[in-house]
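Take a look at the structure below.
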Amino acid sequence: MATREACGQFAAASAAMAAASSQNPSKATMTDPRFRIRPLQQVASACTGAMVTACFMTPLDVIKTRLQAQQQALLSNKCFLYCNGLMDHICPCGPDTPNPAAAKPAPRFSGTIDAFIKISRTEGIGSLWSGLSPTLISALPSTIIYFVAYEQFKARFTDIHYKYTRRPDTIAHDIPHPIPFLVPLLAGVSGRILAVTCVSPVELIRTKMQSQRMTHAEMFGTIRQVVQSQGVLGLWRGLPPTILRDVPFSGIYWTCYEYLKSSFGVVEPTFSFSFAAGAISGSVAATITTPFDVVKTHEQIEFGEKFIFSDNPPKQVATKSVAMRLASIYRMGGVPAIFSGLGPRLFKVAPACAIMISSFEYGKSFFYHYNIDQHNRSNQATKGPGS
């Protein structure tokens, strides 16, 4: 029954999209509360986009991890930071961490392409999706909360903007009123803060269990220990550096993306436009925030090694300000050190942002036309066949 209903929704939405392809909807129609994408529809769109992104990006991270592993032996209580602008997680690199190449000696890799070819030949193409998949799957809730929260905040801020700034003559003639870029900026920042705040305690517990293979009883004991030694706020110990890493990126990313849509007069973006705009926006945001990202990556990895992947975490640790860390990095390597890792970061962030936003926008477009079709059907049923 559910399958037939879903197929019916897909057919109805597809027909509505085909009928509307010959005419471009106005901004007033897109912002009409009657046709707005509902939260559950946003969840479905974000979940689909996150899964597609994970499927495409996991091989790149498996290759990156294998290249790092051959440079130095994986040490106990060490970790690395997985971040592509959409998902951000501290991952353990201890001796008990599952390694897809543990069953056979790993060949030497000279680079990304060489690693891709050798891993595919010696271990099978499926091995490129092993190892990091559980981590990526656990990152889906954060991504879903982030994108749904952005859409909700954007709708609320847009309503507030229209309420206090839209002139009566534009309302009477249904004239679109431009939305300032402060709206996507605030929506992106608010959505990211909400997402990392909700997921931070769960992520701390998950990484602790993963690194030490805890049972559920041991997990609750660890939670009690953290609360007793550091208070309830100890569960959010890694929140500040995460927020300081992600908030600038999110604000710049969404502002650039909405700016591109506005500059090209795009109301309902196509898949190709969303893909290109997402890649450009992600690249701009990644480039601008790279110095800050370098500082916060060092801080987050240090936090992971001292507090998450340590059997005896210290109760207190000396803290350094962002300015102090940035100055220290600059003294050691100058400007190149501050922008270190920009190339690999762009290589990951640009496609991840492009895949995620294009998949998300396609899902939104699907449900948008479905809502219009349902509204029209409801009106026809209300008027009756003879009207």
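The backbone N, Cα and C atoms fix where each Cβ goes, glycine too.
For all the noted positions, this structure keeps the original residue and models no substitution.
For the mutagenesis of Gly278 to Glu, Swiss-Prot gives this note: Mutant flies show an accumulation of reactive oxygen species, mitochondrial dysfunction and neurodegeneration. The structure shown keeps the original residue. The number of other CB atoms found within 10 A of the CB of Gly278 (mutagenesis position), across every protein chain shown, is 28. In the three-state DSSP assignment, the secondary structure recorded for Gly278 (mutagenesis position) is helix.
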